[in-house]
Amino acid sequence: MPGPWVAMIMLPQPKESFGGKPIGWLFWNTCKGPRRDCPHCCCPICSWHCQLCFLQKNLGINYGSGPRRRGTRGKGRRIRRTASGGDQRREADSQRSFTNMDQ
């Protein structure tokens, strides 16, 4: 299993801020193994716990799966009728077809 590691991210800054020197962020990963036991707290110490915590808690970036979306209506599902307007329309259509057959 992989042990703790340290990652440093260097970000360039404009010349006006901090004397034009790049800012480095240091991440300590104390999570051991593929399963991460990160704290659920969002305090400043826990949000800088590892790179994953920083992205999710500080920046709000979550690459995990979102909520499941429902699919579109399939052919087998019933469509609900509204009131009795549809029935009246069917009766009128059936009466028209009978009058056309008589002629």
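Positions of Cβ are set from backbone N, Cα and C atoms, glycine also.
What Swiss-Prot says about this one:
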{"type": "VARIANT", "residues": "Met10 to Arg", "note": "In strain: Isolate R-29-Nadin"}
{"type": "VARIANT", "residues": "Leu52 to Pro", "note": "In strain: Isolate R-29-Nadin"}
{"type": "VARIANT", "residues": "Ile61 to Val", "note": "In strain: Isolate R29-106"}
{"type": "VARIANT", "residues": "Arg69 to Pro", "note": "In strain: Isolate R29-106"}
{"type": "VARIANT", "residues": "Gly86 to Glu", "note": "In strain: Isolate R29-106"}
Ile61 (variant position) and Leu52 (variant position), Cα-Cα, nearest whole angstrom:
9
Where does Leu52 (variant position) sit in DSSP terms: helix, strand, or coil?
helix
Provide the three-state secondary structure of Ile61 (variant position) computed with DSSP.
coil
